[in-house]
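**Q** Below are the features listed in Swiss-Prot for this protein:
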- Ser263 to Thr: In strain: SR-11, RKS2985, RKS2993, RKS2995, RKS3013, RKS3014, RKS3015, RKS3057, RKS3333 and RKS4194 (VARIANT)
- Ser306 to Ala: In strain: RKS3013, RKS3014 and RKS3015 (VARIANT)
- Ser344 to Thr: In strain: RKS2985, RKS2993, RKS2995, RKS3013, RKS3014, RKS3015 and RKS3057 (VARIANT)
- Glu381 to Asp: In strain: RKS2985, RKS2993, RKS2995, RKS3013, RKS3014, RKS3015 and RKS3057 (VARIANT)
- Glu404 to Asp: In strain: RKS2995 and RKS3057 (VARIANT)
- Asp407 to Ser: In strain: RKS3013, RKS3014 and RKS3015 (VARIANT)
- Val412 to Ile: In strain: RKS2995 and RKS3057 (VARIANT)
- Val440 to Ala: In strain: RKS2985, RKS2993, RKS2995, RKS3013, RKS3014, RKS3015 and RKS3057 (VARIANT)
- Leu489 to Val: In strain: SR-11, RKS2985, RKS2993, RKS2995, RKS3057, RKS3333 and RKS4194 (VARIANT)
Amino acid sequence: MLLSLLNSARLRPELLILVLMVMIISMFVIPLPTYLVDFLIALNIVLAILVFMGSFYIDRILSFSTFPAVLLITTLFRLALSISTSRLILIEADAGEIIATFGQFVIGDSLAVGFVVFSIVTVVQFIVITKGSERVAEVAARFSLDGMPGKQMSIDADLKAGIIDADAARERRSVLERESQLYGSFDGAMKFIKGDAIAGIIIIFVNFIGGISVGMTRHGMDLSSALSTYTMLTIGDGLVAQIPALLIAISAGFIVTRVNGDSDNMGRNIMTQLLNNPFVLVVTAILTISMGTLPGFPLPVFVILSVVLSVLFYFKFREAKRSAAKPKTSKGEQPLSIEEKEGSSLGLIGDLDKVSTETVPLILLVPKSRREDLEKAQLAERLRSQFFIDYGVRLPEVLLRDGEGLDDNSIVLLINEIRVEQFTVYFDLMRVVNYSDEVVSFGINPTIHQQGSSQYFWVTHEEGEKLRELGYVLRNALDELYHCLAVTLARNVNEYFGIQETKHMLDQLEAKFPDLLKEVLRHATVQRISEVLQRLLSERVSVRNMKLIMEALALWAPREKDVINLVEHIRGAMARYICHKFANGGELRAVMVSAEVEDVIRKGIRQTSGSTFLSLDPEASANLMDLITLKLDDLLIAHKDLVLLTSVDVRRFIKKMIEGRFPDLEVLSFGEIADSKSVNVIKTI
């Protein structure tokens, strides 16, 4: 029979809860014998211990999502049990062995001591634990519900960007909904504990006052006997109810104060974080032994505690020293263990399964003789800071490495460990940006460096100051190096700036402009936004004003499906900022593309279902480039701030065609000219 019942309970565990609820309701009405009350009291204590241990060892809050319902059931069970014990105390002056034992154990030989101990337990539960847990639950529920729309938008954005699939999005939404419901339930469930504590206090006074009255009138006891008997039973009954209630209250405190994201159980997290810092341990050990030397303090006790802390410090210090001794890469990963065998160029990688497949985004190879000076000058930090100011993008960590075989004036840029560009920078000289042949007439013989089709002129610092007074623009070596690196990094932005980085920028924007971002994401995926930003950056247009870009996207993304045309519309919206970047004061010096040249470009534009591209025959393309080169070469030497001005429909094609020969020449459309800027057309091609 017993085995059959246990098997039924195993197959349908919900029957146990159903039986328990029926029993609880019956206890409110039906008188129970003392032996059954003892069993139910023991069951109450066991359930409280079970809930306590379960809450302590959960790895996340949703692992115990039924806790609010458990609170309701255990609270009802304790109240029903208190009613049954009160009935026995008042009618029979006997509530079973457990209550009598608890009362005798706590009271001992003194009623006053018993009352004080019981009062302390009640105060601790009601004022400290219950009130604190209730407040934490209220705040957690409020923040969880307030943050739900933002989390929902984040899931939708990840789904649109292709970072997660539909199943993963569905699972995340389910978890988010369950968390919100759980925190909302906690806010109300904590009232069960508070109400239970108040009811327990009232029941104690009823048992004490009513018991003495019933004992003297019904059982014929004198005042002394009634006081002794009913005090013992009242305190015993109160403790039997309050101790399980205290365990449940502590369990609730454990759960509501747990931080989501901690992977281990609470005990492990507490010990790991409390004893993680060796410095804290050794200082605490010293303070502990110092306290033991105070007059009247038991020195052996403090010595033992100090020794325990010192032992913990020793193990933690040894562990930290061992970890520090292991060489690490810049990202904190273990370096590859590569052994080259004699006669073979093949390398052997130790523990291949733990090797990251990531490449290093940005590396600068610098001359060995210059590396220390460049590190002192904080080249990497300055590059990242200034690039963010100029372009609005946070560069990945920039690593400086010794460049084998580099001369003292060469710098090599690697993007994702692939060589992109080599720059020549004379660190002891200054570069003349707007050089002209007039410089020679001042008795200055510049150092000339030819890089590609461009010439760079360098002079000494004394000569540079003289030229600056005459109106020439000069850059020191670090500024010139930054300029060269920034142009190359902007041109290759798609190598290190993509969907994930775009998502990070959008998350920051969401905190200030959630409605704007929501409107943009209705019509543009994160991938599409990422491509727009890449195209802007590749032409040296800053994306720091993300609000303006998002406003333009919200306006044009529903109408324009082609990303290239969409970028042109956004550039038009950013006209004031683009003109400010490339204009000389209030004037924009420009070389205008003639209508004849634009017509040649238009005739070569080909459109497919996937993209639009320029397809000129080789002869026409060569003739056009020769014409542009002839017109621009001399002008660009005399005017470094020139831009090429053309119609919006051919702008991007002209830019693509000339960027190999004139990488620093900006091509603007008429729609990108701000009203506040005047245009000085120097020449027409």
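Glycine is treated like the rest: Cβ placed from N, Cα and C.
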**Q** Just to verify a number: CA distance, Asp407 (variant position) to Leu489 (variant position), in angstrom, no decimals.
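**A** If we compare the Cα positions of Asp407 (variant position) and Leu489 (variant position), the gap is 23 Å.
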**Q** Cβ-Cβ under 8 Å from Val412 (variant position), same chain, 6 or more residues apart: which ones?
**A** Leu364, Leu365, Gly403, Leu406, Arg419, Glu421, Gln422, Phe423
**Q** Out of Glu381, Glu404, Asp407, give me whichever of these variant positions has the highest number of other Cβ atoms within 10 Å.
**A** Glu381
**Q** Counting Cβ atoms within 10 Å of each candidate's own Cβ, which of the variant positions Val440, Leu489 comes out highest?
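**A** Of Val440, Leu489, the one with the most crowded Cβ is Leu489.
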**Q** State the Cα to Cα distance, in Å, between Glu381 (variant position) and Ser306 (variant position), rounded to an integer.
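**A** Glu381 (variant position) and Ser306 (variant position) have their Cα atoms 44 Å apart.
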**Q** Out of the variant positions Ser306, Glu404, Leu489, give me the one sitting nearest to Val440 (variant position) by CA distance.
**A** Leu489
**Q** Between the Cα atoms of Glu404 (variant position) and Ser306 (variant position), what distance do you get, rounded to the nearest Å?
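**A** Cα of Glu404 (variant position) to Cα of Ser306 (variant position) measures 54 Å after rounding.
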**Q** I need the CA-to-CA distance for Leu489 (variant position) versus Ser306 (variant position), whole Å please.
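**A** Distance between the two Cα atoms comes out at 56 Å.
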**Q** What does DSSP assign Val412 (variant position), in three states?
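**A** Reduced to three states, the DSSP call for Val412 (variant position) is strand.
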**Q** Under 8 Å between C-beta atoms and at least six apart in sequence, can you list the same-chain neighbours of Ser306 (variant position), or say none if there are none?
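**A** Set apart from Ser306 (variant position) by at least 6 residues yet with Cβ under 8 Å, we have Ala285, Ile286, Thr288, Ile289, Gly292.
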